[in-house]
Structure formats: C-alpha cells, structure tokens
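K.L.:
One structure, as structure tokens, below. Some questions next.
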Amino acid sequence: MAAHHRQNTAGRRKVQVSYVIRDEVEKYNRNGVNALQLDPALNRLFTAGRDSIIRIWSVNQHKQDPYIASMEHHTDWVNDIVLCCNGKTLISASSDTTVKVWNAHKGFCMSTLRTHKDYVKALAYAKDKELVASAGLDRQIFLWDVNTLTALTASNNTVTTSSLSGNKDSIYSLAMNQLGTIIVSGSTEKVLRVWDPRTCAKLMKLKGHTDNVKALLLNRDGTQCLSGSSDGTIRLWSLGQQRCIATYRVHDEGVWALQVNDAFTHVYSGGRDRKIYCTDLRNPDIRVLICEEKAPVLKMELDRSADPPPAIWVATTKSTVNKWTLKGIHNFRASGDYDNDCTNPITPLCTQPDQVIKGGASIIQCHILNDKRHILTKDTNNNVAYWDVLKACKVEDLGKVDFEDEIKKRFKMVYVPNWFSVDLKTGMLTITLDESDCFAAWVSAKDAGFSSPDGSDPKLNLGGLLLQALLEYWPRTHVNPMDEEENEVNHVNGEQENRVQKGNGYFQVPPHTPVIFGEAGGRTLFRLLCRDSGGETESMLLNETVPQWVIDITVDKNMPKFNKIPFYLQPHASSGAKTLKKDRLSASDMLQVRKVMEHVYEKIINLDNESQTTSSSNNEKPGEQEKEEDIAVLAEEKIELLCQDQVLDPNMDLRTVKHFIWKSGGDLTLHYRQKST
C-alpha cells in the first residue's frame, strides 16, 4: 500500500534529482552574503548567503581562524536570518521556499516550515513576544510563535500559523517592533503596508516610494518606520499621522540595507553605490560617509555591545564580510567632516576594515565539454578548474589560465547527448538530472576509462551509473539475498554472489555529496548527504520521495534501452557500382564506423565477389575461414566510408558523424567505396 501511495505521489509531480560538487567542509562563504546576525553574549557572528550555507564565526579578534561551524540544510540562497530566544534559536528564510528553525548553539536544523509557495525573502522578529514573521514572493506573510516552533518533534510536528493577506506584489522587506504590535511590509508595489499582528487587521497603506522597498525598520513602540528603496531614498514615516515626515537623499543609487541605533536617532544605510553613511534623523543635512565597500551592500549589522555602537558588520555581493569601526563617528559634527551636499565627494571615516572574515571564490562561468562528462569552470578569482560530473569531484585546478584556450585544448570530435543541466546560482556546481534526458547518454566502458573484470567493453549509461552511485548507501538499492533459499543458491554459485552488491560496480561519488530531490519548479522535497541514505529516517523519507524513474534504475536495475539511429547505406558515385535498393537501416547510435565498414565488406563486397567467381573445389565461401579480427583488418584495408563526401575515421560513432558531419535534417546517409590499390 505504501509503495502504491508513493508512486501516486510521484505521478502527481515531476521530481528531479540534483547534487552539489563541493568539498566536505566549505569553510568560506562562496558567494554574496544576504544576512547577518550578531550574538554579543557568545561573540559569534552568523552569516547566511547565496551559497545556501549559514556559517558561524568567532568575532574574537585574537582568534587566528574565526570559522566555527556550518549549518547546512537549505538548497538555495538563504535570504534572511534572525536570532531568537537570547541567541539559542536561529530562524532562516530561503529561496528554496522554506523557513527553517535551528539550534543556534549546536548548529543543527530542528524543523522545516513549508508554508510558503515561493522564495522566502524576509523575516521580522518581535523580541518581547518571541514572535517571527516571514514573507516572500508568494505575497504572503506568516506569523510564527518561536516557543511553539522550538517544541516541535517528529511526532508533535503540527504548527498553527496566522497569515496577513492583502499584498498585491512580491514582498522584499519586513519589520516588526519589539513589542509585536506593528508589522510593516515593503514590496515591488512601492508602498508600505501596515498590520496589527495581534488581530491580523490591516491598518494602513503608505505611499511615497517610486521603486521596490528593500529595507524596513520600526522603533520600539511602533510609532515610526524607516524605509530604504531602490529609488535611492530613505524615508521616515509617522504611523500615527500615516504619512512620510522626512526624506533622506543620501545615496546615488538604490538603498538596500538599513540599521538604526536603539534611540532611533541615527540611521546607517548602504546599497548599490557601495557606500555606507550614518545620517542624523533629526538633522537630515548632516551625514558622514563611514566607508566604501568593494561591492554593493546587501546587509548590515550593528554591534550593540555599547552605546553608541562601536562597530558595524557589512555584507555585500562579494563573499568577504567586513567589520568597520564607528569610534569617533558621533564627533563628526564638531570636526566639520560631514556632507551636506551629496554631490561633493567626501573622505570616508574609515579606509580599512577593523576585522575581515575572508570569503572564498564563486564559480561564475562554466563550459560542458563534448564528452558530456567533464566541465571547465572559471571563478571570481579568475581561476580555472576541471571537474568530473560523473564522479562528482574536482579533477584539477588549472590556475589563472585562458578559459577559451582550455576549452579549445580539450575539444574532441566526439558527440554525446546532453543528459544533465548545470546551475551556478550558489557559486558551486549544482548538477540536475531530469527524467526527460537523464538516460540519453551511453558510452563504452573503455571510452569512460573503466575496465570490466571479464575484459569485455560493455556499454554504460552515464545517468544510470550516476544515480546508482548517488543512492549507493540506500539499503533498498542493495542486491542482498535475504532468504535461505536464495543464500543456498548463491552458495552454490560461489561466495562472491553472497556479498551485498552496492552502487554501480565502477566508481563511487564522495560520501559527503549533498543529494536533493525537488520538484521541477524549485521546491525542495528532501535533501540529504549521500552517506546518510542508510539511516532509518532518511531511508523512510527516500521511500516516500524517490520518483519511479529513479527506482527503475537503482532498485529494480532496469537499465534504459539503447538509442537507435536510422541511416541509409549506398555505394559512392565514384565507385561506379549500381545504387542499391534504398533500405532504411537502424543501429545503436554508439556503433562505430568500422563496424559499418565490416558490414559493407562482409555482406556487400564479399557477396559481389562471390557472384563473380566460381565456387572453389571444396565449396567453401570466401571469408568463411576468416576470423572476425581478420575481417575487421581487411575491411579497414579495403573499404572507405564517407558522409557528405568526407572520409570517416573508423573510430567515430554514428551519433558523432550525424552531429559533426551530416549536420542536416532527415536520416543520415553514408556512402562506401573500395580503396584504390
């Protein structure tokens, strides 16, 4: 019954399989950092970003290596995080459409909330009420009681949520006051919408911005709101008066990040122009340029360990996170080093960050080579690398070499059908397998660099082999004789067969490889590490998630059928031979040209010779005593095969001929002729 239910479930949705080629421990942010949270009690900084990983860092400057741990469960960009319960719990929002609840001290995911139907872009937190709100591109806002979320278990896994409706466009920013009495959302609608989270009642809509509202802040009692927009302005709103009471034109481009001191007197702003300003809200003409980053600013986090704040952490579209000192900033008025005309360039307060959390490189360019197995990539440091998709690993770092030259250098006149797709969104290689083309690529074991125990050269399906390797640890895929009768049979056949057979028998992928089952629209159904599929819980979830097209290969061992290619075989015009009846032939698309040459020699040329000569005295037909190898040698000596008047390499296969030489619609046509002696 369970299996029947699983197949029905799989039938209702198209499930893809993805995996990430990466190191076991990814110590450094590999892409832009979208969110920051500081835990001053433990001197820890949490970063969350576009590589899908949340990392914990020590902000103790005496520590040589600040990295503490990674929190991994998301499969797409992490867009926002909030620390709750005095730093014990972390809530995260992601483009994988989930909100996750983490034990922040121990670094593990406690539960996953799947209420959103699209990217979750923003979170808001009411500290006094332990209330969190989440919002995103599905235009929905959901309210979560943190104490309820942290009490969820495998058996007690139902949670009730309130929702705030009324947004007409995708939500990009969210704010809630500490008391949990006001919530504000910002969206591409260019307005601020305001609710009372206690009653879910809509209170007002505030107009004034002319572009997306990317950042929002509320004061403690919820009477004032600050907003930053892609229109380049910061606005201060009075919720009591339901209007904008001040507009700050500080930046040259969009404002994407805001922070404010506890007294709500100074706003810190950053955005597309890479500059970070501090502006006195009471005197809009007075502002100081704190620093200039090397990339657009995505998020900032004030160090609130003292008042005024001694420093600010800044995250950008690059992977490095910087801490900038704010010491002396509130004396800028006296020194006169401030900007009251944003058209005049001013000197930044800081030219170097006080502390740096170094980031790693992000892959920004890739090229799939002709063998449809290897990939060349280029990263943000201009380093080129060579990867093996089949074995899910990096083969070689090539350094700062010319990317296009490396592609040309590795070009082979070979055609293998596409059987996977590549995504670079996280800055790492994510490979996706889809039922529609996963099994399109067959190669010979020899061409793939694999040897068979019996010395044969079997045909291997790349997608099938990879799926078997990804699920190698899942007990359901193991060939394991369970009952006594089977054991007796295998005992007769020898000890070898009595062993559990795992994987594909040719190669393994790194056990730490993340494997993701997701709907073909982006929603993740299940993520696990390759090595964990033997666990009881993981195995049960795989039973519910793995689609039938993967079961067929990994569990039932039903390999797909070979791809056939139709073609016509005719004598070349120069041979003077009579054109044959145009029979449409069909063969495996991996069939080598030499095999067609053998067919021509044995079935056409030899038969012609036989009809023109008398039978020998012992009535033996020509070629009967020739071995297969001799026929192959003779065929290559005597026969030429051509396509589009180009003589073909005997090692080329039919699909390569069709792709590189035929290059036309309709069925492939090959011509043969005898070599001139």
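Keep in mind that glycine also has a Cβ here, set from the backbone N, Cα and C atoms.
Every position carries its original residue.
So Swiss-Prot lists the following for this protein:
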MUTAGEN   W77 to A  Impaired binding to USP12; when associated with Ala-256
MUTAGEN   Y119 to A  Impaired binding to USP12; when associated with Ala-172
MUTAGEN   Y172 to A  Impaired binding to USP12; when associated with Ala-119
MUTAGEN   K214 to E  Strongly reduces interaction with USP12 or USP46 and abolishes stimulation of their enzyme activity; when associated with A-256 and D-272
MUTAGEN   W256 to A  Strongly reduces interaction with USP12 or USP46 and abolishes stimulation of their enzyme activity; when associated with E-214 and D-272. Impaired binding to USP12; when associated with Ala-77
MUTAGEN   R272 to D  Strongly reduces interaction with USP12 or USP46 and abolishes stimulation of their enzyme activity; when associated with E-214 and A-256
MUTAGEN   K459 to E  Decreased interaction with RAD51AP1
MUTAGEN   L580 to F  Impaired binding to PHLPP1. Defective in stabilizing PHLPP1
MUTAGEN   K595 to E  Does not affect interaction with RAD51AP1
MUTAGEN   H599 to A  Does not affect interaction with RAD51AP1
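Walk me through where these features lie, including what they touch and how far apart they are.
P.N.:
Sequence-distant neighbours of W77 (mutagenesis position) (same chain, six or more apart, CB under 8 Å from its CB) are N34, G49, R50, S52, S94, S95, Y119, K425, T426, listed in sequence order.
Under the three-state DSSP scheme, Y119 (mutagenesis position) falls in the coil class.
DSSP assigns Y172 (mutagenesis position) to a strand in the three-state reduction.
In the three-state DSSP assignment, the secondary structure recorded for K214 (mutagenesis position) is strand.
Summarising the environment of W256 (mutagenesis position), the number of other Cβ atoms within 10 Å of its Cβ, over all protein chains shown, is 26.
The number of other CB atoms found within 10 A of the CB of R272 (mutagenesis position), across every protein chain shown, is 19.
Long-range C-beta contacts of K459 (mutagenesis position), restricted to its own chain and to partners at least six residues apart, with a cutoff below 8 Å, comprise W442, V443, S444, A445, F562, S588, M590.
A helical conformation is recorded for K595 (mutagenesis position) in the three-state DSSP classification. Other Cβ atoms within 10 Å of the Cβ of K595 (mutagenesis position), summed over all protein chains shown, number 17.
Cβ neighbours within 10 Å of H599 (mutagenesis position), excluding its own Cβ and spanning all shown chains: 19.
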K.L.:
Just to confirm: which same-chain residues, 6+ apart in sequence, have a Cβ under 8 Å from the Cβ of K214 (mutagenesis position)?
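P.N.:
Once residues fewer than 6 apart are set aside, K214 (mutagenesis position) is near Y172, S173, G186, G228, S229, S230, G254, V255, W256, A257, G271.
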K.L.:
Ranking the mutagenesis positions Y119, Y172 by other Cβ atoms within 10 Å, which is at the bottom?
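P.N.:
Across Y119, Y172, these mutagenesis positions, the one with fewest Cβ atoms within 10 Å is Y119.
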K.L.:
Distance between R272 (mutagenesis position) and K595 (mutagenesis position) at the Cα atoms, whole Å?
P.N.:
62
